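Asker: The structure follows.
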Amino acid sequence: MMKFSVIVPTYNSEKYITELLNSLAKQDFPKTEFEVVVVDDCSTDQTLQIVEKYRNKLNLKVSQLETNSGGPGKPRNVALKQAEGEFVLFVDSDDYINKETLKDAAAFIDEHHSDVLLIKMKGVNGRGVPQSMFKETAPEVTLLNSRIIYTLSPTKIYRTALLKDNDIYFPEELKSAEDQLFTMKAYLNANRISVLSDKAYYYATKREGEHMSSAYVSPEDFYEVMRLIAVEILNADLEEAHKDQILAEFLNRHFSFSRTNGFSLKVKLEEQPQWINALGDFIQAVPERVDALVMSKLRPLLHYARAKDIDNYRTVEESYRQGQYYRFDIVDGKLNIQFNEGEPYFEGIDIAKPKVKMTAFKFDNHKIVTELTLNEFMIGEGHYDVRLKLHSRNKKHTMYVPLSVNANKQYRFNIMLEDIKAYLPKEKIWDVFLEVQIGTEVFEVRVGNQRNKYAYTAETSALIHLNNDFYRLTPYFTKDFNNISLYFTAITLTDSISMKLKGKNKIILTGLDRGYVFEEGMASVVLKDDMIMGMLSQTSENEVEILLSKDIKKRDFKNIVKLNTAHMTYSLK
């Protein structure tokens, strides 16, 4: 028996299928060990003619449906029934695979006896792909000890006998999310599920005019698939507690990432009864005991979806978005919420950390100014206080910066270097946090991972003079989590900055090892017996110009003892 059957459903794929076929022809794996099964859904272009050109390069099976099925399910089923490989790999016609995919997968499967193998995906042309389950290669994972439930597309490798023996095929009557039902069935029936993440093996490509994805799918059709998945989980040959946990995790996924997320705030009011009825049919298939296992903020949504109560369902989603509730209190760090008069209290709802976006970050040798916004926070403005926290990497020292400006939930903090420079030498690295306080509860969030474009090149720094010593302050983004931190270290001025006279009344400061930013404005140079005023301007990231109010002689230039900017003095002698 050959090792693999690569299954490719096609429909009007002439513009991009060559890339896939080339990737299959270039496989670093014996051509006798895999077949390519192409089933065409009545293309009206040159798709099949292009495929036929690969007869001598690939072990091809090609067929065409008599009538267009309107979705990839039927072509995949026809191909699966034809498959002779020990394993099948489903590949969409607009995607392609790494030349080592089949070779590495075969070796991994032989070693670990996998029934389902997830291979690491990479998005191309802005295509989003699941990533969280591909952090590392794992010979065996489950639906509960991994993130595989968050990838239910069929683009994986399956043991053919697993699918055929358990009658796992794509439901052809369903035109939306049918692949999720297929993949969940495979997960539930597999003896071993594995993840191969050594490299990118599957390239998912964003194309224009994709086949089935843009067609309208009614709420009834969509939620019927979700209901069938719930039923499939509940009917699995597993312990009840285990099934309930899997179903709860599926609900977490569904309400977080599917079209259900925020639907009552997006769908037209006149269409919402149709949606809640279909969603309610799905949720009514979920036993109420499972509600206790889902993310706590979903429990009110499950309650009102099961009751098909669109008005209160909408109130919950709107309340979460605004962070405003009919009644609420916080007990032991959790929310107790009543969403409407006469409605039940929902207790013990976790307060998720807010997401913080750094919308601005500017600095010079005088101050650091950063602006932050809070996103997706369950508590509305007016119920919490914010402050910036600088915490030393060794966690021995902490500095707090109060809020300077609140402009429509845009929080600005001014870190005055004159106020904190005496504390900075105590530690080289200072991490930046936003603290959000609600009563006695404090939430701490690192800053910088989400941000607008950073205005400086890497290593751009500020020059600070403290107790006759010079230091540089360098903001940077951490390697692992891409958050902003401040690096503070002593330097030798002559190794870092050059100072030259240009003409008779301009002084040019140039960074030698990196760019240095200075506060623009009034400045002065102090000689042994004179002081000359000037205007400092940043002409580039590593060059500063001081335009003096009068000429200075070269011999006097060599005797400058101090340089004063608006808020910093640099002793040069």
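Here the Cβ of each residue, glycine as well, is placed from N, Cα and C on the backbone.
So Swiss-Prot says this about it:
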- D179: active site, proton acceptor (ACT_SITE)
- P9, D41, N68, R76, D92, S93, D94, R127, E178, R207, H211, M212, S213: UDP-N-acetyl-alpha-D-glucosamine binding site (BINDING)
- D94: Mn(2+) binding site (BINDING)
- R76 to A: Loss of activity (MUTAGEN)
- D92 to A: Loss of activity (MUTAGEN)
- D94 to A: Loss of activity (MUTAGEN)
- D179 to N: Severe decrease in activity (MUTAGEN)
- D198 to A: No change in activity (MUTAGEN)
- S213 to A: Severe decrease in activity (MUTAGEN)
Asker: For D92 (mutagenesis position), which of the recorded positions P9, N68, E178, D179, D198 has the nearest Cα in space?
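Answerer: Considering only the listed recorded positions, the nearest one is P9.
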Asker: Based on Cα distances to D94 (mutagenesis position), point out the closest of the binding-site residues P9, N68, E178.
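Answerer: It is P9, whose Cα lies nearest.
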Asker: I need the CA-to-CA distance for E178 (UDP-N-acetyl-alpha-D-glucosamine binding site) versus R76 (mutagenesis position), whole Å please.
Answerer: 11
Asker: When the Cα of P9 (UDP-N-acetyl-alpha-D-glucosamine binding site) is compared with the Cα of each of the mutagenesis positions R76, D179, D198, which one is closest?
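Answerer: Smallest Cα separation from P9 (UDP-N-acetyl-alpha-D-glucosamine binding site) among R76, D179, D198: R76.
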Asker: Nearest of the recorded positions to R76 (mutagenesis position) by CA-CA distance, picking from N68, D179, D198?
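Answerer: So, of the listed recorded positions, the one sitting closest to R76 (mutagenesis position) is D179.
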Asker: Just going by other Cβ atoms within 10 Å, which of the recorded positions D92, D94, E178, D179, D198 has the emptiest spot?
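Answerer: Per-residue Cβ counts within 10 Å for the recorded positions D92, D94, E178, D179, D198 bottom out at D198.
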Asker: Could you check the recorded positions P9, N68, R76 and say which one's CB has the most other CB atoms within 10 Å?
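Answerer: Its Cβ has the most other Cβ atoms within 10 Å: P9.
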Asker: Round to the nearest Å and give the CA-to-CA distance linking D198 (mutagenesis position) with D179 (mutagenesis position).
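Answerer: Each residue's Cα considered, D198 (mutagenesis position) and D179 (mutagenesis position) end up 25 Å apart.
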